Amino acid sequence: MSQAAGNPYAAELAAAKKAVTLAARLCQAVQKDILQSGVQSKADQSPVTVADYGSQILVSLVLKMEAPASSSFSMVAEEDSEELRKEGAEEILENITELVNETIVDDGTYSIYFSKEGILSAIDDGKSEGGPSGRHWVLDPIDGTKGFLRGDQYAIALALLDEGKVVLGVLACPNLSLGSIGNLNGGSSGDQVGALFSATIGCGAEVESLQGSPAQKISVCSIDNPVEASFFESYEGAHSLRDLTGSIAEKLGVQAPPVRIDSQAKYGALARGDGAIYLRFPHKGYREKIWDHAAGSIVVTEAGGLVTDASGNDLDFSKGRFLDLDTGIIATNKQLMPSLLKAVQDAIKEQNQAASPL
């Protein structure tokens, strides 16, 4: 049964899927140019910056055109227009404007042409602070910037908050195969590439091709023996305490090496059973942003999984732009969660004891 049947957020879901699909087209065009030109940094003039802004503008446009207007439009997103309004930013603003307009024309759905001022205004649609009341869209226009630059995994991640709760999430993963991932950077041999994950509260989770295909219901794996489990973590070592995640895996009895991929594509892969566990333990002092987890977490929970902080608390997306949580984020199926939580807490305790002076 499709999520549209009996889904109170069916119209919002359709708009969200359309929004991230259009944004993905823009991102794919830019990534192709990056790989051909050899760009490898997120400098202010770099193509990835253009793609970040362009993706956000297109998502905002489609949502405002397609999603039911319950009240004033509100979106919590990563980018604002401050840098683009500064002296010296004219060239990058010109590039963004040109790319967005080209994408809209190529798509053919909307007869809209953005001026530069219209571009700046559309970017600032994402300046909402979110919070516990009302409806707020939550967007990461390119999650996994370094993966995007390398030609690896990235995601356009969009969720809807309703009264502080995530009720809908979509993940466009242009480089993720539709088949189960088979190596350590999320690639797969021979499978069609470009996955679109979606979930609505109470209606389950699905995956379909970004190019358009019937949606298929997905569910997390049913593994209950940690020895048979594999775990996902960030590709970038700077994003993760690998000594800690390695200790957790060892205490749990996991024998497979970690599968390291960028972005919330990890949540999508976990939700369809490609692996059993996701561990995210950033370095001390890092504050998690809600757009880094809102869409991915509901895809996993609607696929039958659990997503919590290191103490087993549900993630609270109602506190504004940041998550207020304990230490890290873990996700797995219901069978493995009790033993995973114990391994996490034992490993953290051991690490803290080793770090404290005698």
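Don't overthink the numbers, they just go from 1 along the chain as shown.
Placed from the backbone N, Cα and C atoms, the Cβ positions cover glycine too.
Note: D52 (active site, proton acceptor) has non-local neighbours E78, E79, P141, I142, T145, i.e. same-chain residues 6+ apart with C-beta under 8 A of its own C-beta. Taken from Swiss-Prot, the feature active site, proton acceptor applies to D52 (among others), supported by similarity to another entry.
The Mg(2+) 3 binding site feature in Swiss-Prot is assigned to E78; the stated evidence is similarity to another entry. Under the three-state DSSP scheme, E78 (Mg(2+) 3 binding site) falls in the coil class. Other C-beta atoms found within 10 angstroms of the C-beta of E78 (Mg(2+) 3 binding site) number 21, with every protein chain shown included.
There are 32 other Cβ atoms within 10 Å of the Cβ belonging to D140 (mutagenesis position). For E78, D140, I142, the entry in Swiss-Prot reads Mg(2+) 1 binding site.
Annotation for D143 (mutagenesis position): same-chain Cβ neighbours under 8 Å, separated by at least 6 residues, are Y154, A155, I156, A157, S263, Q264, W291, D292. DSSP classifies D143 (mutagenesis position) as strand under the three-state reduction. If you look up Swiss-Prot, you'll see D140, D143, D292 marked as Mg(2+) 2 binding site, on the strength of similarity to another entry.
Looking at Swiss-Prot, the entry for mutagenesis of D140 to A or N says: Has less than 5% wild-type catalytic activity.
Here the residue is the original one, while Swiss-Prot reports the published mutagenesis D143 to N with the comment Has less than 5% wild-type catalytic activity.
One mutagenesis experiment catalogued in Swiss-Prot, W291 to L, is accompanied by this note: Has less than 5% wild-type catalytic activity.
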Between the recorded positions I142, W291, D292, whose Cβ has more other Cβ atoms within 10 Å than any of the rest?
I142
Near-site residues: Mg(2+) 1, ref E78, D140, I142, CB cutoff 8 A to centroid:
D52, S55, Q56, A77, E79, L139, P141, D143, T145, I156, A157, W291
Starting from the Cβ centroid of D140, D143, D292, which together make up the recorded Mg(2+) 2 site, report each further residue of the same chain whose Cβ lies within 8 Å of that point, ordered by sequence.
E78, I142, G144, A155, A157, S263, Q264, K289, W291, H293, A295
